[in-house]
Amino acid sequence: KTSTRTRCAFEVAARDQGAGVTYLESSASQIGHKESIKDTARVLGRMYDAIEYRGFGQETVEELAKYAGVPVFNGLTNEFHPTQMLADALTMREHGGKPLNQTSFAYVGDARYNMGNSLLILGAKLGMDVRIGAPEGLWPSEGIIAAANAVAEETGAKITLTANPQEAVKGVGFIHTDVWVSMGEPKEIWQERIDLLKDYRVTSELMAASGNPQVKFMHCLPAFHNRETKIGEWIYETFGLNGVEVTEEVFESPAGIVFDQA
């Protein structure tokens, strides 16, 4: 998958530590075309000390990890975004001013994919109060929920899933969201998602529903918060929305900490 923040973060971090970096783009390499993932893993593992993979299938990064013989970092798949969780946990610790196991946060929107899944597991592992606010059909899979609940029993985390966005955000310190249509999905899906998720848009009213005047807004980016992108303008012209999952007012407010998070 394409990348701005994840690729830059890995490359800057590697070079800060004195490591060399090679970027292999799928369209300019043989990965998955003329050479299997298994064979690619065994070649790259002999040349490099570590591999970061960003793509669609979780099974691909797991196959790389199985055969490479070196550490493999998941830079994002459809199912998980673990390196983003490191950034999110650090950001909540920095801006929350208290231990993570005393911190509460909500994720509102489409919770079936990498951010919803990862935030649920993150909150469970760190003993946090984590809320998912989404239509029931857009919750994480039963397997992900069961895994999170099992971890929560050991860590003392509190897990709540609700279709009521106001209930989800009540009393939290942080409100997270993500785009409603993921990379690779067709434009035709937008109308369906807007109809499903319009009540989960992060507005000033939803922020106020937390009852916490210090509540912060988080988003892994990129965000559709205005008309300043080609897609943002297309959404406005097609559906009349200036900003989709979050309004410009919230995104640019002092509550927004998305650039520290990024």
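Even glycines carry a Cβ here, placed using N, Cα and C.
Marked as carbamoyl phosphate binding site by Swiss-Prot: 3-7, Gln30, Arg54, 81-84, 219-222, Thr247. For the natural variant Ser26 to Pro, Swiss-Prot gives this note: In strain: CCUC 7757 and LCDC 845. The structure shown keeps the original residue. For the natural variant Ser36 to Arg, the note given by Swiss-Prot reads: In strain: CCUC 7757. Swiss-Prot documents Thr60 to Val as a naturally occurring variant and attaches the note In strain: CCUC 7757 and LCDC 845. Under the heading of natural variants, Swiss-Prot lists Gly96 to Ser and annotates it as follows: In strain: CCUC 7757 and LCDC 845. Marked as L-ornithine binding site by Swiss-Prot: Asn114, Asp178, Ser182, Met183. Swiss-Prot gives this note for the natural variant Pro140 to Ala: In strain: CCUG 7852. Quoted from Swiss-Prot for the published natural variant Ala150 to Arg: In strain: LCDC 77-143. Swiss-Prot gives this note for the natural variant Ile189 to Val: In strain: CCUC 7757, CCUG 7852, LCDC 80-111 and LCDC 845. What Swiss-Prot notes for the natural variant Gln214 to Lys is this: In strain: CCUG 7852 and LCDC 80-111.
Report note: the L-ornithine site is defined by Asn114, Asp178, Ser182, Met183, and the residues of the same chain whose CB lies within 8 Å of the CB centroid of those residues, excluding them, are Leu76, Asn78, His81, Tyr113, Met115, Val179. In space, Met183 is the closest of the recorded positions Ser26, Gly96, Met183, Ile189 to Cys220 (carbamoyl phosphate binding site), judged by Cα positions. Put simply, of the recorded positions Thr60, Asn114, Ala150, the one whose Cα is nearest the Cα of Pro140 (variant position) is Asn114. Here the candidates are the recorded positions Arg7, Ser26, Pro82, Gly96. The one whose C-alpha lies nearest to that of Asn114 (L-ornithine binding site) is Pro82.
Taking Cβ-Cβ distances under 8 Å and a sequence separation of 6 or more, the neighbours of Asp178 (L-ornithine binding site) in its chain are Tyr107, Gly109, Asp110, Tyr113, Met115, Gly116, His219, Cys220, Glu245. Among the listed variant positions, namely Ser26, Thr60, the Cβ with the most fellow Cβ atoms inside 10 Å is that of Thr60. Taking the Cα atom of each, Ser36 (variant position) and Ser26 (variant position) are about 13 angstrom apart. For the pair Ile189 (variant position) and Ser182 (L-ornithine binding site), the Cα-Cα distance reads 10 Å. Put simply, of the recorded positions Ser3, Arg7, Gln84, Gly96, the one whose Cα is nearest the Cα of Ser182 (L-ornithine binding site) is Ser3. Ser3 (carbamoyl phosphate binding site) and Met183 (L-ornithine binding site) are 11 Å apart (CA-CA, integer value). Residue with the densest Cβ environment among the binding-site residues Ser3, Asn114, Ser182: Asn114, by other Cβ atoms within 10 Å.
Closest to Pro82 (carbamoyl phosphate binding site) by Cα-Cα distance, out of the variant positions Ser26, Thr60, Gly96, Ala150, Gln214, is Thr60.
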